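Following: one structure in structure tokens, then a few remarks.
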Amino acid sequence: MKLYSLSVLYKGEAKVVLLKAAYDVSSFSFFQRSSVQEFMTFTSQLIVERSSKGTRASVKEQDYLCHVYVRNDSLAGVVIADNEYPSRVAFTLLEKVLDEFSKQVDRIDWPVGSPATIHYPALDGHLSRYQNPREADPMTKVQAELDETKIILHNTMESLLERGEKLDDLVSKSEVLGTQSKAFYKTARKQNSCCAIM
């Protein structure tokens, strides 16, 4: 999972203006970096230009996903990431950056601004912090921990069963479980298998 670009733009009536951008092109060869960066700027501007105000969208291009958020006040943000990067985290980042940007940069500067004239140093920090969505987004971190716990539980249960042995056989042979518990297990098993087929 990787973020390559984080841009803040202004969607004007005549054209889209790049206000500030941060890039991570370290995974590209040295000679490709400036071209890749220019292409990401071009793509970001094009996506904002073709998006309506008040919309969020994700555009797939080969192995990359471009997430765009254009607010009703014409402020827009674009994240370019690989296709494994979670969309929810990308949109959380865009919302956070645009809220912060609108508080720190005067609205009068948006239509006439440029990366050289706009002072918003936090963008590079956001790009590097959100490289790992688990660390940046608490929900993603919790979900990953739950997934890991599920995997551990499944591995543990499978490792307890001997080769060729099934949990159903163990339940039916069990002397510890009462008749009612065995009936409950069988009913639950049938319901779960019924739902899995649907």
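Easy rule for this one: first residue shown is 1, then count along the chain.
Including glycine, each Cβ sits where the backbone N, Cα and C put it.
As annotated by Swiss-Prot, domain 'Longin' applies to 8-126, with the evidence given as sequence analysis.
The domain 'v-SNARE coiled-coil homology' annotation in Swiss-Prot covers 138-198 and rests on sequence analysis.
Around Phe42 (mutagenesis position), taking its Cβ as the centre, 11 other Cβ atoms fall within 10 Å, counting all chains. Swiss-Prot gives this note for the published mutagenesis Phe42 to Glu: Increases palmitoylation. Targeted to Golgi membranes. Targeted to Golgi and cytosol; when associated with S-194. Targeted to cytosol; when associated with S-195.
In Swiss-Prot, a published mutagenesis experiment is listed as Cys194 to Ser, annotated Decreases palmitoylation by 55%. Prevents palmitoylation; when associated with S-195. Targeted to Golgi and cytosol; when associated with E-42.
Listed in Swiss-Prot is the mutagenesis experiment Cys195 to Ser, annotated as follows: Prevents farnesylation. Targeted to cytosol; when associated with E-42. Decreases palmitoylation by 13%. Prevents palmitoylation; when associated with S-194.
As a whole-number mean, the pLDDT of the domain 'v-SNARE coiled-coil homology' (138-198) in this prediction is 62.
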